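All remarks here apply to the structure that follows.
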Amino acid sequence: MFSLMANCCNLFKRWREPVRKVTLVMVGLDNAGKTATAKGIQGEHPEDVAPTVGFSKIDLRQGKFQVTIFDLGGGKRIRGIWKNYYAESYGVIFVVDSSDEERMEETKETMSEVLRHPRISGKPILVLANKQDKEGALGEADVIECLSLEKLVNEHKCLCQIEPCSAVLGYGKKIDKSIKKGLYWLLHIIAKDFDALSERIQKDTTEQRALEEQEKRERAERVRKLREEREREQTELDGTSGLAEIDSGPVLANPFQPIAAVIIENEKKQEKEKKKQTVEKDSDVGLLEHKVEPEQAAPQSEADCCLQNPDERVVDSYREALSQQLDSEDEQDQRGSESGENSKKKTKKLRMKRSHRVEPVNTDESTPKSPTPPQPPPPVGWGTPKVTRLPKLEPLGETRHNDFYGKPLPPLAVRQRPNGDAQDTIS
């Protein structure tokens, strides 16, 4: 009677206990059967399972526990992310492929790394020796011996339970009893030390978040330093040439400016161009005035020649060269045929006159005239010829005759037709 009352009290206490949230991590080598085991626990068919890339998450209700299991990928490249899930896990489910004896050494090293981690040491671990349905699968004792499981567990002070199972034999309520038994044992151990584990998990999670924030800041600082170093190297490579190009090159202004500012800027540019044109014209006029001076017809003395300007000397030398060229041409013409003597004399006289003629340069013509604006293009049809229309024709005589109108028409002449009605007589 007393034991019955005690059992009733225990049941009442359990019924009043709140639902506890528990997080578990499922790890192991690739192709060990982790995803098939997780799906079988959740109630899904475990066949045709693809390799897990990253992780997958399943949620289930087991008694008074709301369990979340993180199924982590077992490839070599992805095992580095396992440590990110250790802080918030209450326990570990390690799945072993008992039919693959060649990878037992790799499994042993991986398990040792997991249990050695400070955020896993001391937490309960469930080892599932999977694929017992295959031939040549190792038994429970063989798996313990190959993994040196007893030594690892004692060294890291972890409670451990090993269960040989086969994840593909059933799912849901028909799941392998060994899997169900192992999961029940793991949750029972967690429930016995739930408060201590919760406190430890809270502490580890806070430390891990602080560490992640610090790593993020350090990463950002490294990126900033690398960027500054690249910019410094770029500026050093550019050197003074880059600075000179920046100074000499046009300054790129903002293309989106108010229209008033653009108009003022254009007016300033036009004024500068006009000033530049006027300065160029003045300089051209000065040069022409210095170059073009009235020349005297009579030859000057040698003293006057010495006192001439350099421009005048250039003109004289040019004149002499021209006269020599004309003389040489005359000599060539004289050596020609006799038939062209008259034409040669005429050309000779003309050339002699041209070579000995010295005319003063008109100063009025030297002054630059303002350029005449180009004529506007002719309108369309400007070049088409004018249409020459013929004069209006007039009648040769009078169009109206007074004696024509008002007279009756002449009678019609009735002529007998041959073979007519009048000739059809019967005698």
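In case you wondered, yes, glycine gets a Cβ from its N, Cα and C as well.
Those substitutions? Not in this structure, it's all original residues.
What Swiss-Prot lists as GTP binding site is 28-35, 71-75, 130-133. In Swiss-Prot, a mutagenesis experiment is listed as VAL358 to Ala, annotated with the note Abolishes localization to cilium.
Shown are the binding-site residues GLY28, GLY75; the one with the most C-beta atoms within 10 angstroms of its own C-beta is GLY28. In three-state terms derived from DSSP, LEU72 (GTP binding site) belongs to an extended strand segment. For LYS34 (GTP binding site), the same-chain residues that are 6 or more apart in sequence and have a Cβ closer than 8 Å to its Cβ are MET26, VAL27, GLY28, THR52, ASP71, LEU72, GLY74, VAL95.
A C-beta separation below 8 Å, combined with a sequence spacing of at least six in one chain, links GLN132 (GTP binding site) to SER98, PRO164, CYS165, SER166. The C-beta environment of ASN31 (GTP binding site), restricted to residues of the same chain at least 6 apart in sequence and closer than 8 Å, consists of PRO51, GLY74, ASP97, ASP100. Secondary structure from DSSP puts ASN31 (GTP binding site) in coil.
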